[in-house]
Amino acid sequence: MKCILFKWVLCLLLGFSSVSYSREFTIDFSTQQSYVSSLNSIRTEISTPLEHISQGTTSVSVINHTPPGSYFAVDIRGLDVYQARFDHLRLIIEQNNLYVAGFVNTATNTFYRFSDFTHISVPGVTTVSMTTDSSYTTLQRVAALERSGMQISRHSLVSSYLALMEFSGNTMTRDASRAVLRFVTVTAEALRFRQIQREFRQALSETAPVYTMTPGDVDLTLNWGRISNVLPEYRGEDGVRVGRISFNNISAILGTVAVILNCHHQGARSVRAVNEESQPECQITGDRPVIKINNTLWESNTAAAFLNRKSQFLYTTGK
């Protein structure tokens, strides 16, 4: 009887662990070096390098697949270089896709969860299920702020931290939405893209310049799923084309992209709207992801659009 009971409890625990799996990390904004080191530490723990997109110790990595509902927590530290304060903000990030599911005010032990993340459960906290979703479309509308041209500095992050500490209720406010947009950019998006990491980290220097998010940065974030579907096919071609994004060599890839989705994991969700244009996480299963033209790797949709425009031009000009 005891043996049967033990097996039942063990199965229950294993079943629970398959539903939710979590780890804790810290992103330290004290210095440029601590910031980059924090991001690299997280990447090492949650992803596996692609050997064919690697130079020295730098590589593009693929997120390790975990059970649905798995997440990791990121504690924000070092916003004030001189004092150990502003340390009650924790972001909850879904591991399989690096989407920010919500944030925890650790002073009140309250988890404010976005409406599109009801599948994420955090134990030991009071969960507030918000009516606001996490999409950039919604957050920009509520914030009355476009990401292209959005400025982020140490000072604005402190202000954003205070806005989230003051937040209560179940509907995002303008200030809270602006705060989330800034923190998502310098955490989740910086984990995905070295380009964003590199451009923002300068704002943590003693001269404290302001990082301004460029249209190119925004374009990267909106096409992460498409990039993730193409790069695993890369084998040293002369270039890669995904929409308006071009990589001319492996150095350009490594200087821009750090972590990609696990698009080819069997059973992984293949479609989920992630941006204003409702692009999927990864290309729908069964579609051919890439086409090679003149030793350049083209995302299939990009190639189709390009060839269509070219044929129309030839038709109208009679060439």
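First residue shown is number 1, and so on along the chain.
Glycine residues also receive a Cβ, built from the backbone N, Cα and C atoms like all the rest.
Remember, predicted model here, so these are calculated numbers, not experimental data.
Ser17 to Pro appears in Swiss-Prot as a natural variant; the accompanying note says: In strain: OX3:H21. According to Swiss-Prot, the natural variant Thr26 to Met carries the annotation: In strain: OX3:H21. The active site annotation in Swiss-Prot covers Glu189. According to Swiss-Prot, the naturally occurring change Glu277 to Asp is described as follows: In strain: FLY16 and CS1718.
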Same-chain residues at least 6 positions away from Glu189 (active site) with a Cβ under 8 Å from its Cβ, in sequence order, are Ile196, Asp217, Thr221
Thr26 (variant position), Cβ-centred 10 Å count of other Cβ atoms over all protein chains shown, is 16
Where does Glu189 (active site) sit in the DSSP three-state scheme?
-> helix
